[in-house]
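Asker: Dumping the structure here so I can ask a few things about it.
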Amino acid sequence: MKKVRLSEKFTPHFLEVWRTVKAAQHLKYVLKGGRGSAKSTHIAMWIILLMMMMPITFLVIRRVYNTVEQSVFEQLKEAIDMLEVGHLWKVSKSPLRLTYIPRGNSIIFRGGDDVQKIKSIKASKFPVAGMWIEELAEFKTEEEVSVIEKSVLRAELPPGCRYIFFYSYNPPKRKQSWVNKVFNSSFLPANTFVDHSTYLQNPFLSKAFIEEAEEVKRRNELKYRHEYLGEALGSGVVPFENLQIEEGIITDAEVARFDNIRQGLDFGYGPDPLAFVRWHYDKRKNRIYAIDELVDHKVSLKRTADFVRKNKYESARIIADSSEPRSIDALKLEHGINRIEGAKKGPDSVEHGERWLDELDAIVIDPLRTPNIAREFENIDYQTDKNGDPIPRLEDKDNHTIDATRYAFERDMKKGGVSLWG
């Protein structure tokens, strides 16, 4: 029996990822990146190996079924050849199926455009425990994918089996795309492993591919960064290059010493959440530190006041959205939050506030303390005009903690020579 050295089949980068996969510490393995990184090639090989290791059925999905045969089906056939195990596999085209002959378990294929067919899959002998969604960004919402996941995650598996989900995609350019918001975050679920790869980590590429990549880099660097490096550039300009987002970057000891407090409140109604934020401002270092947050939908004024009092935040001034004067009055008169006042908005106050934040030396955020602040500051992008060119104003969605932060630092913006009245 011929032995195949995986170190000769995998790139060094993906050999390390394969070791992580084999360690079985995660449910979800998300591989994203630019063109030529070979992420899909490696997932296909891993699926072949896992099918030979475990008595499971593997489900492979594209958003639209009629794209399956010429993409993932061919990719998996190629993986069988690359691993030199073609004699152990049966290829069927009607329906599309790859069967591991010694055991009889199969790789099956479906389209996300017919979820009922996914829900109705029955594989009593070999449970559907593996799944690969290729071109994940083709799905319009995270909820679409969640429905499919729940269709697979059913009963407890027999010994020797485990659930394992692969996802692969090239990041869309828009930062607000759901896949970018979910998987570019500093705050990932413990069951999810995310890897980003580029063609620069693939030693098996042709000289022609590399020359083409370098030519694109020379002609259009933004296109190169998006297509070949897999960067979600959004408008092409990063709103906050001064972000420092890292788990544990703000310690309890530091929070205990923070004494230059700024607090802001953006009222939420309907689909918009309420956002209360608490920051420390280090004027000497020109940095701000996110300390705490309350971000949720349908938060009553009583709950807001209870949160402020419970955490002993009422002694510091709160600057709130002035478009809700009745809510401000109610917090003050009915709920005893006396140090609250409305923000003084002007025609250019939004742009001035965003510019002030951008000119800080650092915006320091610990996603374990303030996950919503981290998510919004990471994912926000500039608005664009009809030609797709960025304009100096942030998108007016998923920006509630950012708005609350602008309110919190209103007085500092005026003192720094930036007028909220323009």
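Cβ atoms are placed via backbone N, Cα and C, with glycine included.
Summarising the annotation, Swiss-Prot assigns active site, for ATPase activity to Glu135 and lists sequence analysis as the type of evidence. Per Swiss-Prot, the feature Mn(2+) 1 binding site maps to Asp266, Asp321; the stated evidence is experimental evidence. If you look up Swiss-Prot, you'll see Asp266, His400, Asp403 marked as Mn(2+) 2 binding site, on the strength of experimental evidence. One mutagenesis experiment catalogued in Swiss-Prot, Asp266 to Asn, is accompanied by this note: Complete loss of endonuclease activity. For the mutagenesis result Asp321 to Asn, the note given in Swiss-Prot is Complete loss of endonuclease activity. Record note (Swiss-Prot) on the mutagenesis of His400 to Ala: Decreased endonuclease activity. One mutagenesis experiment named in Swiss-Prot is Asp403 to Asn, and its note says Complete loss of endonuclease activity. In Swiss-Prot, a natural variant is listed as Trp18 to Arg, annotated with the note In isolate Ts6M; temperature-sensitive. In Swiss-Prot, a published natural variant is listed as Phe73 to Leu, annotated In isolate SUS19. For Leu233 to Phe, Swiss-Prot lists a natural variant annotated as follows: In isolate SUS19. The natural variant Asp412 to Asn is recorded by Swiss-Prot, whose note states: In isolate Ts10M; temperature-sensitive.
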Asker: CB neighbours of Phe73 (variant position) within 10 A?
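Answerer: Counting Cβ neighbours of Phe73 (variant position) within 10 Å gives 21.
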Asker: List, in sequence order, those recorded positions among Phe73, Leu233, Asp266, Asp321, Asp412 whose Cα sits within 10 Å of the Cα of Asp403 (mutagenesis position).
Answerer: Asp266, Asp321
Asker: Please report the distance from the Cα of Leu233 (variant position) to the Cα of Trp18 (variant position), rounded to the nearest angstrom.
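Answerer: A Cα-Cα distance of 29 Å.
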Asker: Could you state the whole-number distance in Å separating the C-alpha atoms of Asp321 (mutagenesis position) and Asp266 (mutagenesis position)?
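Answerer: Taking the Cα atoms only, Asp321 (mutagenesis position) lies 5 Å from Asp266 (mutagenesis position).
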Asker: Mind giving me a neighbour count for Asp412 (variant position)? Other Cβ atoms within 10 Å of its Cβ, every protein chain shown.
Answerer: 15
Asker: If you measure from the C-alpha of Asp412 (variant position), which of the recorded positions Trp18, Phe73, Glu135, Asp266, His400 fall inside 10 Å?
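Answerer: Among Trp18, Phe73, Glu135, Asp266, His400, not one has a Cα sitting within 10 Å of that of Asp412 (variant position).
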Asker: Considering the recorded positions Glu135, Asp266, Asp321, Asp403, which residue's Cβ sits among the greatest number of other Cβ atoms within 10 Å?
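Answerer: That would be Asp266, with the highest Cβ count within 10 Å.
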Asker: Would you list, in sequence order, the residues of this chain other than Asp266, His400, Asp403 that have their CB within 8 A of the centroid of the site's CB atoms, where the site is the one recorded for Mn(2+) 2?
Answerer: Gly264, Gly268, Asp272, Ala275, Asp321, Asn399, Thr401, Ile402, Ala404, Tyr407
Asker: What residues, ordered by sequence, lie under 8 A Cβ-to-Cβ from Trp18 (variant position) and sit at least six positions away in the same chain?
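Answerer: For Trp18 (variant position), the qualifying residues are Leu6, Phe10, His42, Trp46.
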Asker: For His400 (mutagenesis position), which residues of its chain lie six or more apart in sequence with Cβ-Cβ distance below 8 Å?
Answerer: Asp266, Gly268, Asp272, Pro273, Leu274, Ala275, Val295, Asn372, Glu376
Asker: The residue listed as 'active site, for ATPase activity' to Phe73 (variant position): how many Å between their Cα atoms?
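Answerer: Rounded to a whole number, the Cα-Cα distance is 14 Å.
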